[in-house]
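First the structure, in the form of C-alpha cells, and then the observations on it.
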Amino acid sequence: MTETTKTHVILLACGSFNPITKGHIQMFERARDYLHKTGRFIVIGGIVSPVHDSYGKQGLVSSRHRLIMCQLAVQNSDWIRVDPWECYQDTWQTTCSVLEHHRDLMKRVTGCILSNVNTPSMTPVIGQPQNETPQPIYQNSNVATKPTAAKILGKVGESLSRICCVRPPVERFTFVDENANLGTVMRYEEIELRILLLCGSDLLESFCIPGLWNEADMEVIVGDFGIVVVPRDAADTDRIMNHSSILRKYKNNIMVVKDDINHPMSVVSSTKSRLALQHGDGHVVDYLSQPVIDYILKSQLYINASG
C-alpha cells in the first residue's frame, strides 16, 4: 500500500492518569508499532485526555495536577500530546463524547477525510474548514497541480502539529486554543483519517459489566470509531470479547496488540504507583518518569491513601 492509501490514525487514550505512568506511554508506543507492522495504518498522533474532576473517583487529584504530570510525561515525545478539553468542560464527559469532539475538531483543522471504522473510503465524511463555505472535493485532473502524497502528508502534519504537538512551558499552564484561527486549509480526497480509542484490556473488560456503559455509546465507540487494545497481565481478550454481544458484533473493529516481547511495563498501574509513593517504595522509579516523580514530591501528592 502507498502512503496515501493507508489509513492515517490518531490514537486517543481517555482515563484518570492519576498519575500517568511509564506503562501509559509504552501503551502508545506498542500500539503504534503494531499498527505500522500491519502495513495498513500510519499513526500520525497520540492524544492523552485526562478525565474531568467530577468523575468522582476516590483519590483523584485535581485536573490541574494531572494535566501537568501528563505534560511532563510526554514532553520528550514528538507525536503524543496532552489535551485539556475534557478537563475544561463544565462536567464529566463520556468517552463517546470525547471521541466525537476530537473527530469534529480534526474535520475543522485538517480538512481531510474522516471515516468511521465501517465507512468505506468511497463514502467518506469530509472535514470542512471552520467558518468557510463548503467547496467541491478536489477534482483537478491536471497532474502538475494535483496534490502529491508529500504535499498531502505535509499539510496534514502541519495542521496536526499546531494542535497536537504544541508544548508550552509547564509553569505557564497554557494549552493550545482549539478554536484558534488555523488559517485556510486545503481539502483532499487522498487521505483517510480515523481516531481510534486506545485502551488496556481492563477497559475492554469493563464493557462486559452490565449497566456500566450506555449501550448506544458502546455501539458508537466500537462500531463507528474502533478500539486498539494493549493487553495487561496476559489478559485473555478473546474471552473478554465473547462476554459482550456488542464486542462480538464488532470484533473486527477491535485490534488487539500482540507481540512476542515480554513488556514489564504492562503490569504497571496508577494504583501500584500511588501505593509505592505512599510507602516510600524505591520501585516507584520503575513506574513513573523522573519529572513526574519530582512534580509529585514538590506538590505533595499521593502522600496518603486519600490522594
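A Cβ is built for glycine as well, from the same backbone N, Cα and C atoms used for every other residue.
Within the same chain, residues at least six positions away from Leu212 (NAD(+) binding site) with a Cβ under 8 Å of its Cβ are Ser206. Taken residue by residue with DSSP, Leu212 (NAD(+) binding site) is part of neither helix nor strand, so it is coil. Marked as NAD(+) binding site by Swiss-Prot: Ser16, Phe17, Trp92, Thr95, Gly200, Asp202, Leu212, Trp213, Arg232.
Cβ contacts within 10 Å of Ser273 (ATP binding site), excluding its own Cβ and spanning all protein chains shown: 26. Feature annotation from Swiss-Prot assigns ATP binding site to His24, Thr271, Lys272, Ser273, Arg274.
Secondary structure at His24 (mutagenesis position), taken from DSSP and collapsed to helix, strand or coil, is helix. Mutagenesis annotation in Swiss-Prot: His24 to Ala, described as Reduces activity by 95%; the structure shown retains the original residue.
Listed in sequence order, Ala13, Gly15, Phe17, Val48, Ala73 are the same-chain residues at least 6 apart in sequence whose CB falls under 8 Å from the CB of His24 (mutagenesis position). Quoted from Swiss-Prot for the published mutagenesis His24 to Asp: Abolished nicotinamide-nucleotide adenylyltransferase activity; abolished ability to promote mono-ADP-ribosylation of ribosomes.
One mutagenesis experiment catalogued in Swiss-Prot, Trp92 to Gly, is accompanied by this note: Abolished nicotinamide-nucleotide adenylyltransferase activity; abolished ability to promote mono-ADP-ribosylation of ribosomes. In three-state terms derived from DSSP, Trp92 (mutagenesis position) belongs to neither a helical nor a strand segment and is classed as coil. Long-range Cβ contacts of Trp92 (mutagenesis position) within its own chain (separation 6+, distance under 8 Å): Val51, His52, Ser54, Tyr55, Gly56.
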*Lys272, Arg274 as binding-site residues, winner by CB count within 10 A*: Arg274
_Centre the Cβ atoms of His24, Thr271, Lys272, Ser273, Arg274, go out 8 Å, and tell me which other residues of that chain have a Cβ in range of the ATP site._
Asn18, Pro19, Thr21, Val268, Ser269, Ser270, Leu275, Ala276, Tyr287
_Fewest other C-beta atoms within 10 angstroms, as judged across Ser16, Gly200, Arg232, Thr271, which are the binding-site residues_ = Thr271
_What does the structure give for the C-alpha distance between Arg232 (NAD(+) binding site) and Thr271 (ATP binding site)? Integer Å is fine._
14
*For Gly200 (NAD(+) binding site) and Ser273 (ATP binding site), what Cα-Cα distance in Å is obtained after rounding to a whole number?*
17
